[in-house]
Amino acid sequence: MTNIRKTHPLAKIINNSFIDWPAPSNISAWWNFGSLLGICLILQILTGLFLAMHYTSDTATAFSSVTHICRDVNYGWIIRYMHANGASMFFICLFLHVGRGLYYGSYMYPETWNIGIILLFAVMATAFMGYVLPWGQMSFWGATVITNLLSAIPYIGTSLVEWIWGGFSVDKATLTRFFAFHFILPFIVLALAAVHLLFLHETGSNNPSGIPSDSDKIPFHPYYTIKDILGALFLILVLMMLVLFSPDLLGDPDNYIPANPLNTPPHIKPEWYFLFAYAILRSIPNKLGGVLALVFSILVLAIVPLLHTSKQRGMMFRPLSQCLFWLLVADLLTLTWIGGQPVEHPFITIGQLASILYFAILLILMPAISIIENNLLKW
């Protein structure tokens, strides 16, 4: 009798995606992050659902409701901190996943790559709106500053900002709609992730060598399921160490002060995972220019496939490109550090140089170095 997982219409889809799916035999631990992101997303949806049962999206009670969750709800504190630090783990996995794609040339699957970029924007939007919900000082002022950036759009900017706010400032209407969007977006992300996976399974996985691996495939289960479980255990270990030992390590102390429109915090800054983009935004003195640079800092990923000039797919056998890649990583870490610093000398100059270098590496240096490497192959 044929196995039910190969005949049942629904089980067949799962079987072909996660059990009998032919995977390259040489994919490394850098290929673990897709499954880890799936785990993060499910974890965020589940913890978020339980938080939403006790949270109130009203300016008068939002801050108190979060306090109530931590103090009065059974295990509310662990759910709240798993959700907050789960977002950090989500972004760590996201950055490593995108970095893997850049390093090994996974962007040569344009459909999968472009859906990935849309996913990145959707997750960033979700995280931003989630940060507003506790209604602390940094929530309020972060929302004010970031939504205000849209006023840089010529002609319709001011009307657009007031339309998003639902009034003339960030207030009750803003909080309510942000809660609604924060609730629905993860389910949209889930649907997009399914499409992302669908496109990936049309082409099959890339591998470290960048050479087609059709002649050497192994079944996903048990080889990669066990590998993914190991990665998941590491993820949960790091997350629970954060949650149980230093839950506020990655947060901002200002967010334990209730939102006060009359008192501006000395340094308004977003969560750590947005600091690199925030540093690029602040590096440009012009408001509209800064907003465009902010959007383009992520959107630049969409033109990376068009600028691929190398004869080889990945960077495994391209030492010059590897040097540039790790320079890009160092540059992003520098931008993250600068984003959390006050706007004063020497941080302004460092931020501007790091921002120029970020775009230069992706748009100019990478394609140029690839051409040089192509010529070196002839020698």
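Residue 1 is the first one shown; counting continues down the chain.
Heads up, the Cβ atoms here are built off N, Cα and C, so glycines get one too.
Quoting Swiss-Prot on the natural variant TRP21 to Leu: In strain: Isolate AFTC 25274 and Isolate MZI-CH6. Just so you know, the Cβ of TRP21 (variant position) picks up 18 other Cβ atoms within 10 Å once every protein chain is counted.
Annotation source Swiss-Prot lists heme b b562 binding site at HIS83, HIS182, citing similarity to another entry. DSSP classifies HIS83 (heme b b562 binding site) as helix under the three-state reduction.
Annotation for HIS196 (heme b b566 binding site): spatial neighbours THR112, ILE115, GLY116, LEU119, criterion Cβ-Cβ under 8 Å with sequence separation of six or more. DSSP classifies HIS196 (heme b b566 binding site) as helix under the three-state reduction. Look at Swiss-Prot and you will find HIS97, HIS196 tagged as heme b b566 binding site.
The number of other Cβ atoms within 10 Å of the Cβ belonging to LEU150 (variant position), over all protein chains shown, comes to 17. One natural variant named in Swiss-Prot is LEU150 to Val, and its note says In strain: Isolate MZI-CH6.
For SER159 (variant position), applying a Cβ distance below 8 Å and a minimum sequence separation of six or more within one chain yields no residues. According to Swiss-Prot, the natural variant SER159 to Thr carries the annotation: In strain: Isolate AFTC 25274.
HIS201 (ubiquinone binding site) falls within a helix when secondary structure is assigned with DSSP. Taken from Swiss-Prot, the feature ubiquinone binding site applies to HIS201, supported by similarity to another entry.
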Of HIS83, HIS97, HIS182, HIS201 (the binding-site residues), the residue whose Cβ has the fewest other Cβ atoms within 10 Å: HIS201
Which binding-site residues sit within 10 Å of HIS201 (ubiquinone binding site) - Cα, from HIS83, HIS97, HIS182: none
Alpha-carbon distance [HIS83 (heme b b562 binding site); TRP21 (variant position)] in Å: 32
Assigned element (helix, strand, coil) containing TRP21 (variant position), judged by DSSP: coil
